[in-house]
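One structure is given below, encoded as structure tokens.
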Amino acid sequence: MAATALLEAGLARVLFYPTLLYTLFRGKVPGRAHRDWYHRIDPTVLLGALPLRSLTRQLVQDENVRGVITMNEEYETRFLCNSSQEWKRLGVEQLRLSTVDMTGIPTLDNLQKGVQFALKYQSLGQCVYVHCKAGRSRSATMVAAYLIQVHKWSPEEAVRAIAKIRSYIHIRPGQLDVLKEFHKQITARATKDGTFVISKT
């Protein structure tokens, strides 16, 4: 098991720059092959690819981003994105919840941390940028957890809602499984508190 995890982590490192170049290409190419770098999911949360330094002003000034949830490992953002200290100088708080690229599944604990982080900024009327490398899997899983918490949706409903806005997300079976565990926790807690309402969407 440990050997498999090491192999997967090593493969993710080897493929990082080739797959990032592909993401950059899809962000620049016109027509049907084009993929927007990020999308606004609701008044609080934006889901996207790496927040490159060139996007900083747009995110902070235009999108009112005051929190960033980074699902990447440190090596993925070292040269291309603001450091935690640089974000802080801009008035932005960064929460890093490192998850291996391509095969990684966010932990249940990290989903809970990320959701509470987003809810904090929701209460302040400010926005949170949730990202991984391409904004398709790791970060989409986190945003799905946030929607489950906010709307009491099922994992499938949350994923469908995101896909309507950002059609090229890709939630893997293991990621859906952890969302089901998260939903189970939310449902149990809400039922105990008498606040659970079955979604009609």
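Using the three backbone atoms N, Cα and C, a Cβ is placed for every residue, glycine included.
Residues annotated as domain 'Tyrosine-protein phosphatase' in Swiss-Prot: 37-188. Taking the domain 'Tyrosine-protein phosphatase' (37-188) as a whole, pLDDT averages 96 in the prediction.
Listed in Swiss-Prot as a mutagenesis experiment, Cys132 to Ser is described as follows: Probable loss of catalytic activity. Does not affect interaction with STYXL1. For the recorded site, Cys132 (mutagenesis position), the DSSP three-state label reads coil.
For Cys132 (mutagenesis position), other Cβ atoms within 10 Å of its Cβ number 27. What Swiss-Prot records for Cys132 is active site, phosphocysteine intermediate, and it gives sequence analysis as the kind of evidence.
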